[in-house]
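J.: Here Swiss-Prot notes a mutagenesis experiment, PRO40 to Ser, with the remark: In secY100; temperature-sensitive. While the structure shown retains the original residue, Swiss-Prot records the mutagenesis experiment PHE67 to Cys with this note: In prlA3; altered signal sequence interaction, transient channel opening and closing in presence of oxidant; massive ion flux when cross-linked to SecE C-120 mutation. Looking at Swiss-Prot, you'll find the mutagenesis GLY167 to Glu noted as follows: In secY100; temperature-sensitive. Swiss-Prot lists GLY240 to Asp among its mutagenesis entries, and the accompanying note reads: In secY24; temperature-sensitive at 42 degrees Celsius, impairs interaction with SecE even at 30 degrees in vitro. Swiss-Prot lists SER282 to Arg among its mutagenesis entries, and the accompanying note reads: In prlA401; altered signal sequence interaction, transient transmembrane channels open. One mutagenesis experiment catalogued in Swiss-Prot, PHE286 to Tyr, is accompanied by this note: In prlA4-1; altered signal sequence interaction. One entry in Swiss-Prot concerns the mutagenesis experiment PRO287 to Leu. Its note says: In secY161; altered signal sequence interaction. Annotation of the mutagenesis experiment ILE290 to Thr in Swiss-Prot: In secY121; altered signal sequence interaction. Looking at Swiss-Prot, you'll find the mutagenesis ARG357 to His noted as follows: In secY39; cold-sensitive. One entry in Swiss-Prot concerns the mutagenesis experiment ALA363 to Ser. Its note says: In secY40; cold-sensitive. Listed in Swiss-Prot is the mutagenesis experiment ILE408 to Asn, annotated as follows: In prlA4-2; altered signal sequence interaction.
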Amino acid sequence: MAKQPGLDFQSAKGGLGELKRRLLFVIGALIVFRIGSFIPIPGIDAAVLAKLLEQQRGTIIEMFNMFSGGALSRASIFALGIMPYISASIIIQLLTVVHPTLAEIKKEGESGRRKISQYTRYGTLVLAIFQSIGIATGLPNMPGMQGLVINPGFAFYFTAVVSLVTGTMFLMWLGEQITERGIGNGISIIIFAGIVAGLPPAIAHTIEQARQGDLHFLVLLLVAVLVFAVTFFVVFVERGQRRIVVNYAKRQQGRRVYAAQSTHLPLKVNMAGVIPAIFASSIILFPATIASWFGGGTGWNWLTTISLYLQPGQPLYVLLYASAIIFFCFFYTALVFNPRETADNLKKSGAFVPGIRPGEQTAKYIDKVMTRLTLVGALYITFICLIPEFMRDAMKVPFYFGGTSLLIVVVVIMDFMAQVQTLMMSSQYESALKKANLKGYGR
(Lines of atoms letter the chains of each structure in order from A and count residues from 1; the text may use other names and numbers.)
(Lines give C-alpha, C1' and ligand atoms only; values in the text may rest on other atoms or scores of the structure.)
Protein backbone atom coordinates (compact mmCIF):
# COMPACT_ATOMS: atom_id res chain seq x y z
CA MET A 1 0.00 0.00 0.00
CA ALA A 2 1.47 3.36 -1.05
CA LYS A 3 1.97 6.05 1.56
CA GLN A 4 -0.62 8.81 1.31
CA PRO A 5 1.05 12.21 0.81
CA GLY A 6 0.49 14.74 3.55
CA LEU A 7 -0.90 12.21 6.05
CA ASP A 8 1.89 12.87 8.59
CA PHE A 9 1.23 16.59 8.33
CA GLN A 10 -2.50 16.01 8.85
CA SER A 11 -1.83 13.83 11.93
CA ALA A 12 0.45 16.46 13.45
CA LYS A 13 -2.03 19.17 12.55
CA GLY A 14 -4.82 17.14 14.20
CA GLY A 15 -2.80 16.86 17.44
CA LEU A 16 -2.03 20.58 17.45
CA GLY A 17 -5.69 21.24 16.66
CA GLU A 18 -6.72 19.40 19.84
CA LEU A 19 -4.24 21.48 21.84
CA LYS A 20 -5.54 24.65 20.22
CA ARG A 21 -9.15 23.73 21.04
CA ARG A 22 -8.27 23.09 24.68
CA LEU A 23 -6.33 26.35 24.97
CA LEU A 24 -9.18 28.32 23.41
CA PHE A 25 -11.64 26.67 25.81
CA VAL A 26 -9.53 27.70 28.82
CA ILE A 27 -9.24 31.26 27.50
CA GLY A 28 -12.99 31.42 26.84
CA ALA A 29 -13.79 30.07 30.32
CA LEU A 30 -11.51 32.63 31.97
CA ILE A 31 -13.11 35.45 29.96
CA VAL A 32 -16.52 34.30 31.26
CA PHE A 33 -15.07 34.23 34.79
CA ARG A 34 -13.76 37.78 34.47
CA ILE A 35 -17.05 39.08 33.00
CA GLY A 36 -18.99 37.43 35.83
CA SER A 37 -16.76 39.09 38.43
CA PHE A 38 -18.12 42.47 37.23
CA ILE A 39 -21.83 41.53 37.52
CA PRO A 40 -22.98 43.13 40.81
CA ILE A 41 -25.41 41.84 43.42
CA PRO A 42 -28.53 44.06 43.33
CA GLY A 43 -29.01 46.44 46.25
CA ILE A 44 -25.40 47.18 47.30
CA ASP A 45 -23.73 50.58 47.02
CA ALA A 46 -20.38 49.76 45.36
CA ALA A 47 -18.82 53.09 46.43
CA VAL A 48 -19.50 52.42 50.13
CA LEU A 49 -18.21 48.85 49.75
CA ALA A 50 -14.99 50.15 48.16
CA LYS A 51 -14.57 52.47 51.16
CA LEU A 52 -15.06 49.48 53.49
CA LEU A 53 -12.43 47.39 51.70
CA GLU A 54 -10.02 50.34 51.76
CA GLN A 55 -10.32 50.27 55.55
CA GLN A 56 -9.74 46.50 55.52
CA ARG A 57 -6.32 46.65 53.78
CA GLY A 58 -3.96 44.02 55.14
CA THR A 59 -6.78 42.05 56.78
CA ILE A 60 -8.38 38.69 56.02
CA ILE A 61 -11.03 40.49 53.92
CA GLU A 62 -8.39 41.76 51.48
CA MET A 63 -6.99 38.23 51.25
CA PHE A 64 -10.47 36.87 50.47
CA ASN A 65 -10.88 39.57 47.82
CA MET A 66 -7.58 38.50 46.23
CA PHE A 67 -8.70 34.87 45.90
CA SER A 68 -12.02 35.97 44.38
CA GLY A 69 -10.23 37.99 41.70
CA GLY A 70 -11.52 41.30 43.06
CA ALA A 71 -15.14 40.11 42.85
CA LEU A 72 -15.72 40.91 46.52
CA SER A 73 -14.64 44.54 46.09
CA ARG A 74 -17.19 44.90 43.27
CA ALA A 75 -19.96 43.11 45.22
CA SER A 76 -20.10 40.63 42.35
CA ILE A 77 -22.13 37.43 42.11
CA PHE A 78 -18.73 35.67 42.24
CA ALA A 79 -17.85 37.32 45.58
CA LEU A 80 -17.72 33.95 47.39
CA GLY A 81 -15.34 32.67 44.75
CA ILE A 82 -14.48 28.99 44.61
CA MET A 83 -13.66 28.71 48.33
CA PRO A 84 -16.91 26.89 49.34
CA TYR A 85 -16.04 24.16 46.81
CA ILE A 86 -12.52 23.84 48.21
CA SER A 87 -13.86 23.68 51.78
CA ALA A 88 -16.38 21.01 50.76
CA SER A 89 -13.62 19.03 49.02
CA ILE A 90 -11.54 19.10 52.21
CA ILE A 91 -14.46 17.90 54.34
CA ILE A 92 -15.40 15.07 51.94
CA GLN A 93 -11.78 13.92 51.54
CA LEU A 94 -11.36 13.83 55.32
CA LEU A 95 -14.61 11.86 55.67
CA THR A 96 -13.42 9.27 53.13
CA VAL A 97 -10.60 8.48 55.57
CA VAL A 98 -12.66 8.27 58.78
CA HIS A 99 -16.11 7.16 57.51
CA PRO A 100 -16.30 3.44 56.50
CA THR A 101 -19.13 3.90 53.96
CA LEU A 102 -17.37 6.72 52.11
CA ALA A 103 -14.10 4.76 52.26
CA GLU A 104 -15.80 1.83 50.51
CA ILE A 105 -17.33 4.14 47.89
CA LYS A 106 -13.90 5.59 47.17
CA LYS A 107 -12.56 2.10 46.41
CA GLU A 108 -15.20 1.52 43.70
CA GLY A 109 -13.03 3.15 41.02
CA GLU A 110 -14.60 5.49 38.48
CA SER A 111 -18.17 5.06 39.78
CA GLY A 112 -16.95 5.78 43.32
CA ARG A 113 -15.12 8.88 42.13
CA ARG A 114 -18.33 10.16 40.52
CA LYS A 115 -20.26 9.61 43.76
CA ILE A 116 -17.60 11.43 45.79
CA SER A 117 -17.73 14.32 43.29
CA GLN A 118 -21.52 14.43 43.66
CA TYR A 119 -21.26 14.58 47.46
CA THR A 120 -18.69 17.37 47.09
CA ARG A 121 -21.17 19.35 44.98
CA TYR A 122 -23.87 18.91 47.63
CA GLY A 123 -21.40 20.05 50.29
CA THR A 124 -20.49 23.07 48.17
CA LEU A 125 -24.16 24.03 47.92
CA VAL A 126 -24.65 23.81 51.70
CA LEU A 127 -21.50 25.82 52.50
CA ALA A 128 -22.30 28.41 49.81
CA ILE A 129 -25.80 28.91 51.27
CA PHE A 130 -24.35 29.24 54.78
CA GLN A 131 -21.65 31.72 53.74
CA SER A 132 -23.99 33.75 51.51
CA ILE A 133 -26.50 34.09 54.37
CA GLY A 134 -23.62 35.24 56.57
CA ILE A 135 -22.56 37.89 54.06
CA ALA A 136 -26.13 39.02 53.25
CA THR A 137 -27.07 39.47 56.92
CA GLY A 138 -23.67 40.82 57.95
CA LEU A 139 -23.35 43.59 55.36
CA PRO A 140 -26.20 45.81 56.69
CA ASN A 141 -24.74 45.52 60.22
CA MET A 142 -21.19 46.58 59.38
CA PRO A 143 -20.19 49.32 61.89
CA GLY A 144 -19.84 52.79 60.40
CA MET A 145 -21.06 51.62 56.99
CA GLN A 146 -24.55 53.08 56.82
CA GLY A 147 -25.91 53.00 53.29
CA LEU A 148 -23.87 49.97 52.24
CA VAL A 149 -27.14 48.11 51.56
CA ILE A 150 -29.53 50.49 49.82
CA ASN A 151 -32.76 48.83 50.97
CA PRO A 152 -32.16 46.08 53.56
CA GLY A 153 -35.03 43.66 53.83
CA PHE A 154 -36.21 40.22 52.79
CA ALA A 155 -36.00 41.06 49.07
CA PHE A 156 -32.32 42.01 49.40
CA TYR A 157 -31.44 39.00 51.56
CA PHE A 158 -33.15 36.58 49.17
CA THR A 159 -31.62 38.15 46.05
CA ALA A 160 -28.13 38.29 47.58
CA VAL A 161 -28.21 34.67 48.77
CA VAL A 162 -29.50 33.36 45.42
CA SER A 163 -26.96 35.45 43.48
CA LEU A 164 -23.97 34.37 45.59
CA VAL A 165 -24.93 30.68 45.66
CA THR A 166 -25.58 30.66 41.91
CA GLY A 167 -22.23 32.35 41.28
CA THR A 168 -20.32 29.79 43.37
CA MET A 169 -22.10 26.80 41.78
CA PHE A 170 -21.39 28.22 38.32
CA LEU A 171 -17.69 28.64 39.17
CA MET A 172 -17.60 25.05 40.41
CA TRP A 173 -19.12 23.84 37.13
CA LEU A 174 -16.75 26.06 35.14
CA GLY A 175 -13.76 24.62 36.99
CA GLU A 176 -14.90 21.06 36.24
CA GLN A 177 -15.33 21.94 32.57
CA ILE A 178 -11.81 23.40 32.39
CA THR A 179 -10.41 20.21 33.95
CA GLU A 180 -12.35 17.99 31.53
CA ARG A 181 -12.24 19.98 28.28
CA GLY A 182 -9.33 22.34 28.83
CA ILE A 183 -5.82 22.06 30.25
CA GLY A 184 -4.80 21.76 33.89
CA ASN A 185 -6.80 21.70 37.11
CA GLY A 186 -9.81 23.97 36.61
CA ILE A 187 -10.12 25.10 40.23
CA SER A 188 -6.42 26.02 40.45
CA ILE A 189 -6.63 27.90 37.15
CA ILE A 190 -9.64 29.93 38.35
CA ILE A 191 -7.79 30.90 41.55
CA PHE A 192 -4.69 31.64 39.45
CA ALA A 193 -6.74 33.87 37.13
CA GLY A 194 -8.18 35.75 40.09
CA ILE A 195 -4.73 36.45 41.53
CA VAL A 196 -3.18 37.42 38.18
CA ALA A 197 -6.08 39.78 37.43
CA GLY A 198 -5.19 41.76 40.55
CA LEU A 199 -1.45 41.90 39.89
CA PRO A 200 -1.38 44.94 37.52
CA PRO A 201 -3.34 47.22 39.91
CA ALA A 202 -1.22 45.96 42.84
CA ILE A 203 2.01 46.70 40.95
CA ALA A 204 0.71 50.13 39.88
CA HIS A 205 -0.36 50.92 43.47
CA THR A 206 3.07 49.92 44.84
CA ILE A 207 4.92 52.01 42.23
CA GLU A 208 2.63 54.96 42.99
CA GLN A 209 3.43 54.60 46.70
CA ALA A 210 7.15 54.75 45.86
CA ARG A 211 6.63 57.76 43.57
CA GLN A 212 4.78 59.71 46.27
CA GLY A 213 7.39 58.83 48.89
CA ASP A 214 5.13 56.59 51.01
CA LEU A 215 7.37 53.64 50.11
CA HIS A 216 11.15 53.98 50.01
CA PHE A 217 12.81 53.12 46.69
CA LEU A 218 15.09 50.59 48.41
CA VAL A 219 12.03 48.86 49.88
CA LEU A 220 10.49 48.68 46.39
CA LEU A 221 13.74 47.20 45.08
CA LEU A 222 13.80 44.71 47.95
CA VAL A 223 10.21 43.64 47.13
CA ALA A 224 11.19 43.05 43.49
CA VAL A 225 14.26 41.01 44.53
CA LEU A 226 12.13 39.03 46.98
CA VAL A 227 9.54 38.21 44.29
CA PHE A 228 12.22 36.97 41.87
CA ALA A 229 13.99 35.01 44.63
CA VAL A 230 10.77 33.28 45.73
CA THR A 231 9.88 32.48 42.11
CA PHE A 232 13.34 30.99 41.46
CA PHE A 233 13.23 28.96 44.68
CA VAL A 234 9.74 27.61 43.90
CA VAL A 235 10.76 26.53 40.38
CA PHE A 236 13.96 24.93 41.76
CA VAL A 237 12.15 22.87 44.43
CA GLU A 238 9.14 21.97 42.25
CA ARG A 239 11.49 20.40 39.70
CA GLY A 240 13.40 18.53 42.41
CA GLN A 241 13.17 14.73 42.55
CA ARG A 242 14.41 11.88 44.71
CA ARG A 243 15.25 9.05 42.32
CA ILE A 244 15.06 5.51 43.71
CA VAL A 245 17.14 3.08 41.64
CA VAL A 246 15.04 0.22 40.24
CA ASN A 247 16.49 -2.87 38.52
CA TYR A 248 14.77 -5.27 36.13
CA ALA A 249 16.12 -8.83 36.18
CA LYS A 250 16.75 -10.74 32.95
CA ARG A 251 13.46 -12.31 31.92
CA GLN A 252 11.82 -14.21 29.07
CA GLN A 253 8.34 -13.63 27.67
CA GLY A 254 7.40 -16.14 25.01
CA ARG A 255 10.30 -16.38 22.59
CA ARG A 256 11.70 -12.98 23.46
CA VAL A 257 14.45 -12.56 26.06
CA TYR A 258 14.76 -9.20 27.81
CA ALA A 259 18.17 -8.24 29.20
CA ALA A 260 18.61 -6.90 32.72
CA GLN A 261 17.89 -3.18 32.92
CA SER A 262 18.33 -0.41 35.43
CA THR A 263 16.08 2.64 35.73
CA HIS A 264 14.73 4.85 38.51
CA LEU A 265 11.49 5.70 40.29
CA PRO A 266 11.17 9.52 40.43
CA LEU A 267 9.53 10.95 43.57
CA LYS A 268 8.84 14.69 43.64
CA VAL A 269 9.97 16.70 46.65
CA ASN A 270 6.58 18.45 46.72
CA MET A 271 4.14 15.87 45.42
CA ALA A 272 1.14 17.73 46.87
CA GLY A 273 1.80 20.76 44.63
CA VAL A 274 -0.12 23.92 45.43
CA ILE A 275 -3.09 22.14 47.05
CA PRO A 276 -1.89 22.47 50.70
CA ALA A 277 -1.57 26.26 50.37
CA ILE A 278 -5.05 26.55 48.82
CA PHE A 279 -6.64 24.20 51.37
CA ALA A 280 -4.94 25.95 54.30
CA SER A 281 -6.06 29.37 53.03
CA SER A 282 -9.62 28.07 52.69
CA ILE A 283 -9.61 26.68 56.24
CA ILE A 284 -8.40 30.01 57.68
CA LEU A 285 -10.58 32.20 55.46
CA PHE A 286 -13.89 30.49 56.24
CA PRO A 287 -14.19 31.20 60.01
CA ALA A 288 -12.26 34.47 59.81
CA THR A 289 -14.52 35.91 57.11
CA ILE A 290 -17.71 34.89 58.92
CA ALA A 291 -16.31 36.46 62.11
CA SER A 292 -15.48 39.66 60.22
CA TRP A 293 -18.99 39.98 58.77
CA PHE A 294 -20.86 39.24 62.00
CA GLY A 295 -18.40 40.77 64.46
CA GLY A 296 -19.87 44.26 64.27
CA GLY A 297 -23.33 43.22 65.39
CA THR A 298 -24.65 43.65 68.92
CA GLY A 299 -23.98 40.57 71.04
CA TRP A 300 -21.35 39.27 68.64
CA ASN A 301 -18.31 40.90 70.25
CA TRP A 302 -16.65 37.52 70.75
CA LEU A 303 -16.63 37.11 66.95
CA THR A 304 -14.80 40.42 66.65
CA THR A 305 -12.14 39.05 68.99
CA ILE A 306 -11.80 35.87 66.88
CA SER A 307 -11.57 37.97 63.72
CA LEU A 308 -8.74 40.06 65.21
CA TYR A 309 -6.80 36.96 66.25
CA LEU A 310 -7.17 35.46 62.76
CA GLN A 311 -5.83 38.49 60.89
CA PRO A 312 -2.66 37.92 58.80
CA GLY A 313 0.48 38.43 60.85
CA GLN A 314 -1.16 37.53 64.17
CA PRO A 315 0.48 34.63 66.11
CA LEU A 316 -2.71 32.48 66.04
CA TYR A 317 -3.07 33.02 62.29
CA VAL A 318 0.56 32.03 61.68
CA LEU A 319 0.29 28.95 63.91
CA LEU A 320 -2.98 27.72 62.36
CA TYR A 321 -1.84 28.47 58.82
CA ALA A 322 1.50 26.66 59.23
CA SER A 323 -0.19 23.68 60.94
CA ALA A 324 -2.82 23.46 58.19
CA ILE A 325 -0.17 23.56 55.43
CA ILE A 326 1.88 20.77 57.04
CA PHE A 327 -1.22 18.66 57.69
CA PHE A 328 -2.54 18.99 54.14
CA CYS A 329 0.89 18.25 52.67
CA PHE A 330 0.89 14.83 54.35
CA PHE A 331 -2.84 14.27 53.87
CA TYR A 332 -2.95 15.09 50.16
CA THR A 333 0.28 13.18 49.42
CA ALA A 334 -1.27 10.11 51.07
CA LEU A 335 -4.32 10.52 48.81
CA VAL A 336 -2.43 10.76 45.52
CA PHE A 337 0.46 8.36 46.21
CA ASN A 338 0.18 4.82 47.59
CA PRO A 339 3.57 3.19 48.40
CA ARG A 340 2.03 -0.30 48.71
CA GLU A 341 0.40 -0.04 45.29
CA THR A 342 3.67 1.20 43.78
CA ALA A 343 5.59 -1.69 45.38
CA ASP A 344 3.04 -4.22 44.07
CA ASN A 345 3.31 -2.80 40.55
CA LEU A 346 7.10 -3.05 40.68
CA LYS A 347 6.87 -6.66 41.86
CA LYS A 348 4.41 -7.61 39.12
CA SER A 349 6.66 -6.12 36.44
CA GLY A 350 9.70 -8.01 37.76
CA ALA A 351 11.41 -4.89 39.14
CA PHE A 352 13.12 -4.50 42.51
CA VAL A 353 15.00 -1.91 44.54
CA PRO A 354 18.62 -3.06 45.10
CA GLY A 355 19.11 -4.35 48.65
CA ILE A 356 15.35 -4.32 49.42
CA ARG A 357 13.09 -7.38 49.23
CA PRO A 358 10.15 -7.01 46.79
CA GLY A 359 6.67 -6.55 48.24
CA GLU A 360 6.14 -5.41 51.83
CA GLN A 361 9.76 -4.36 52.46
CA THR A 362 9.82 -2.27 49.28
CA ALA A 363 6.52 -0.61 50.29
CA LYS A 364 7.97 0.29 53.71
CA TYR A 365 11.14 1.65 52.11
CA ILE A 366 9.23 3.81 49.60
CA ASP A 367 6.92 5.02 52.39
CA LYS A 368 9.93 6.02 54.53
CA VAL A 369 11.51 7.93 51.63
CA MET A 370 8.17 9.58 50.78
CA THR A 371 7.59 10.62 54.41
CA ARG A 372 10.96 12.38 54.52
CA LEU A 373 10.32 14.06 51.18
CA THR A 374 6.86 15.19 52.29
CA LEU A 375 8.32 16.69 55.47
CA VAL A 376 10.84 18.64 53.38
CA GLY A 377 8.05 19.67 50.99
CA ALA A 378 5.81 20.76 53.88
CA LEU A 379 8.57 22.89 55.42
CA TYR A 380 9.31 24.37 51.99
CA ILE A 381 5.68 25.39 51.38
CA THR A 382 5.37 26.76 54.92
CA PHE A 383 8.54 28.81 54.41
CA ILE A 384 7.37 30.13 51.03
CA CYS A 385 3.92 31.05 52.36
CA LEU A 386 4.93 32.62 55.68
CA ILE A 387 8.35 34.30 55.37
CA PRO A 388 7.29 36.63 52.50
CA GLU A 389 4.06 37.31 54.45
CA PHE A 390 6.07 38.69 57.37
CA MET A 391 8.12 40.86 55.01
CA ARG A 392 4.99 41.96 53.13
CA ASP A 393 3.34 42.93 56.41
CA ALA A 394 6.43 44.89 57.47
CA MET A 395 6.73 46.67 54.10
CA LYS A 396 2.96 47.35 53.78
CA VAL A 397 2.71 46.04 50.21
CA PRO A 398 -0.38 44.26 48.73
CA PHE A 399 -1.21 40.59 49.34
CA TYR A 400 -0.40 39.81 45.71
CA PHE A 401 3.31 39.92 46.59
CA GLY A 402 2.89 37.42 49.43
CA GLY A 403 4.27 33.89 49.36
CA THR A 404 0.90 32.12 48.99
CA SER A 405 -0.11 34.03 45.86
CA LEU A 406 3.36 33.69 44.28
CA LEU A 407 3.41 29.94 45.03
CA ILE A 408 -0.01 29.44 43.42
CA VAL A 409 0.88 31.49 40.33
CA VAL A 410 4.25 29.80 39.72
CA VAL A 411 3.10 26.21 40.38
CA VAL A 412 -0.07 26.56 38.27
CA ILE A 413 1.98 27.94 35.36
CA MET A 414 4.46 25.05 35.67
CA ASP A 415 1.67 22.44 35.78
CA PHE A 416 -0.05 24.11 32.83
CA MET A 417 3.12 24.08 30.73
CA ALA A 418 3.81 20.44 31.68
CA GLN A 419 0.33 19.41 30.48
CA VAL A 420 0.77 21.36 27.24
CA GLN A 421 4.05 19.52 26.62
CA THR A 422 2.36 16.19 27.41
CA LEU A 423 -0.41 16.89 24.89
CA MET A 424 2.13 17.85 22.22
CA MET A 425 4.23 14.74 22.87
CA SER A 426 1.16 12.47 22.75
CA SER A 427 0.13 13.96 19.39
CA GLN A 428 3.66 13.38 18.04
CA TYR A 429 3.57 9.81 19.41
CA GLU A 430 0.25 9.11 17.69
CA SER A 431 1.66 10.54 14.45
CA ALA A 432 4.72 8.26 14.73
CA LEU A 433 2.50 5.21 15.34
CA LYS A 434 0.39 5.97 12.26
CA LYS A 435 3.56 6.42 10.23
CA ALA A 436 4.89 3.04 11.43
CA ASN A 437 1.59 1.34 10.56
CA LEU A 438 1.64 2.81 7.06
CA LYS A 439 5.18 1.55 6.50
CA GLY A 440 4.07 -1.90 7.64
CA TYR A 441 1.20 -1.93 5.15
CA GLY A 442 3.48 -0.71 2.35
CA ARG A 443 5.77 -3.74 2.56
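Even glycines carry a Cβ here, placed using N, Cα and C.
Just so it is clear, the model here is predicted, and its values are computed rather than measured.
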J.: Per 10 Å Cβ neighbour count, which of the mutagenesis positions PRO40, GLY167, GLY240 ranks highest?
T.: GLY167
J.: In whole Å, note down how far the CA of PRO40 (mutagenesis position) lies from the CA of ALA363 (mutagenesis position).
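T.: Pair distance, Cα basis, whole Å: 54 Å.
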J.: Please identify, from the mutagenesis positions SER282, ARG357, ALA363, ILE408, the residue with the sparsest Cβ neighbourhood, meaning fewest other Cβ atoms within 10 angstroms.
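T.: Counting other Cβ atoms within 10 Å of each of the mutagenesis positions SER282, ARG357, ALA363, ILE408, the minimum falls on ARG357.
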J.: Rounded to the nearest angstrom, how far is the Cα of ARG357 (mutagenesis position) from the Cα of PRO40 (mutagenesis position)?
T.: 63
J.: Quick check: of the mutagenesis positions listed here (GLY167, GLY240, SER282, ILE408), which one has the Cα closest to that of ARG357 (mutagenesis position)?
T.: GLY240
J.: Return the member of GLY167, GLY240, ILE408 nearest to SER282 (mutagenesis position) in space, with distance defined Cα to Cα and candidates limited to these mutagenesis positions.
T.: ILE408
J.: Do me a favour and check the Cα-Cα span between GLY167 (mutagenesis position) and GLY240 (mutagenesis position); whole Å is fine.
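T.: With the alpha carbons as reference points, the distance is 38 Å.
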J.: Work out the three-state DSSP category of PRO40 (mutagenesis position).
T.: strand
